[in-house]
Amino acid sequence: MDVSGQETDWRSTAFRQKLVSQIEDAMRKAGVAHSKSSKDMESHVFLKAKTRDEYLSLVARLIIHFRDIHNKKSQASVSDPMNALQSLTGGPAAGAAGIGMPPRGPGQSLGGMGSLGAMGQPMSLSGQPPPGTSGMAPHSMAVVSTATPQTQLQLQQVALQQQQQQQQFQQQQQAALQQQQQQQQQQQFQAQQSAMQQQFQAVVQQQQQLQQQQQQQQHLIKLHHQNQQQIQQQQQQLQRIAQLQLQQQQQQQQQQQQQQQQALQAQPPIQQPPMQQPQPPPSQALPQQLQQMHHTQHHQPPPQPQQPPVAQNQPSQLPPQSQTQPLVSQAQALPGQMLYTQPPLKFVRAPMVVQQPPVQPQVQQQQTAVQTAQAAQMVAPGVQMITEALAQGGMHIRARFPPTTAVSAIPSSSIPLGRQPMAQVSQSSLPMLSSPSPGQQVQTPQSMPPPPQPSPQPGQPSSQPNSNVSSGPAPSPSSFLPSPSPQPSQSPVTARTPQNFSVPSPGPLNTPVNPSSVMSPAGSSQAEEQQYLDKLKQLSKYIEPLRRMINKIDKNEDRKKDLSKMKSLLDILTDPSKRCPLKTLQKCEIALEKLKNDMAVPTPPPPPVPPTKQQYLCQPLLDAVLANIRSPVFNHSLYRTFVPAMTAIHGPPITAPVVCTRKRRLEDDERQSIPSVLQGEVARLDPKFLVNLDPSHCSNNGTVHLICKLDDKDLPSVPPLELSVPADYPAQSPLWIDRQWQYDANPFLQSVHRCMTSRLLQLPDKHSVTALLNTWAQSVHQACLSAA
């Protein structure tokens, strides 16, 4: 079944409109006036729900809620026997009509309830729920079904009989409900059975497909084992041929070396630099001979592409590129363990090299090159067959030879399975079988991947492609090489160490950690390295502008693609571990030249502008003043900056001394002008009155102006009271200076002003400052009471 279709069809307009009509039907039958329409309720439920099941369950709750209201109304009407009879004889109940079920008589059979009663809720395999159920379980609906004539008689006795008869009536209602539910469950069960049959057929088809895939995989595994057996037989044949060739070669080399030793003992040792041995022509001709032999030998048809074994219970066949498990278990004989599993010919690394003059390798190399070519001609057909099978089959081979066996193994760098294009290993790129004389250069194919180890061990040569292989006892990582000199250990000439005779590889042995940084061709690697470093140094001027450009467009969503390109360019320029070919670096230079104008726009480098006559000398200072003139601390900053300089130039400012004797004398006169009667009265005032002299008035004629404030925690804050006390007080009463505009702020202050004015009219003609202040406090209190 299409599960995705079920997940999306509930959002369709037709499905939602269907549920809206059901909600509206339930509301109409319940007879409840609601502020929201059925469409508003459905929209609220649709926004709240996240899945189909949640949406259907919320709609079902809403419909059940309205049906419960309808059932309560119908039960309330049952209390009247006559209304109950009329409602029952009139037709089916609203709940039964909503579900769409016909009424059932008392004689209808209730058989099969036990078997179908277990089908509680409909399974999710069916498409949409029936419109009456709205996705809910059938037993969760409160449905009032039709009553039989037997229940009509029971309803007539409800008002007259006991509670036990009411329970019997409820049981009969439940029986009618079960009949309706049974029919619904039968319909749902039939739909579920058809859906389950379709699903079962799909599962059976999938199982048949899986069985076919497993049979194909088993057939491929059998073919793989047969290929392994053929390869092992070929290895045994090669082993026998190599043993015969090595025995003949040992005998001939023993005789030749004895003659050379006798002839060279009379000559003084010639000092030659061991690191600069020329390559003789016989060793150079070996790769061409082997390549010609590989082309002329018989070509085996490539075996069928091997697919990795897949477990039988695997549901789908994985592609070969994603399988990283080895094809052959360790219990089986790996093809990498070729040639010699028993080491009969080993060499003793005795320190007898001191007695041997440095001229021997060159002479020995010329004599052994022809013999090695003959051995390679006999061994090459078997090697051709093995390498073709390995290269085309994509097998995983790893060398397991000890470094002192007579013939070395496959490269120590394991060939990855399925991740490198193995079809690139052509017949002409097969590894050579040759004697690793000290000056010999071994050509390795370009298509071999670099080994995973970044730096070789001391006993191994460099693992770069096209690198010269030193004559150490360890096998070359990417070629078939016999061990140096297959003679027995009793001959002192053959015990050579790689320290005396070796050819330097073009690249250093301590290669970088990143395997992708291994430089390619050997002849021009040093020149390209120097050219690469010069180009990188030349492009270093773009690093800072590129960083500023990246920071500028980092938050710009429209230029995400340009941002990723700029970041990759910056990584190439700044990260030394990320090496790239010189051509790539030249392309980066072209891209940076195109971006040069964009990068120079936001932050151009300050050009050296010569001072012209039009530019004002203090223009930067004026610009800074204009930029900060609105700052609140600007005046302080100017004072702190320029006052020390101005003081140093002009000296301290000249100011006259301040004479304050006259002012002090005026204050004494004012204090003496305040009458002592007024001073005593103010001192005896209530603490809630705060009295001060008005500093804005001068008492030329002896009149004292006072400002009084009301500080009472029980009264609100009001404007201060201004009094004018005459000089002959208490003979004359103090005057209130009416500031009416202060009381026009709000209605409360206006009420205070009215109360104060009316109370002042009630005071006697002669009154004191204390009486005036008390009247003021009473006016505020009265205004508070009137406002409350």
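Here the Cβ of each residue, glycine as well, is placed from N, Cα and C on the backbone.
Swiss-Prot documents Glu42 to Ala as a published mutagenesis change and attaches the note Abrogates interaction with SREBF1. In this structure, Glu42 (mutagenesis position) is part of a helix by DSSP. Around Glu42 (mutagenesis position), the same-chain residues six or more apart in sequence whose CB sits under 8 Å from its CB are Arg16, Leu19, Val20, Ile23, Val59, listed in sequence order.
Mutagenesis annotation in Swiss-Prot: Leu58 to Asp, described as Abrogates interaction with SREBF1; the structure shown retains the original residue. Leu58 (mutagenesis position) falls within a helical segment according to DSSP.
Record note (Swiss-Prot), mutagenesis Ala60 to Asp: Abrogates interaction with SREBF1. The unchanged residue is displayed. Ala60 (mutagenesis position) has a Cβ environment of 20 other Cβ atoms inside 10 Å.
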CB contacts for Leu58 (mutagenesis position) [other CB atoms within 10 A, all chains]: 18
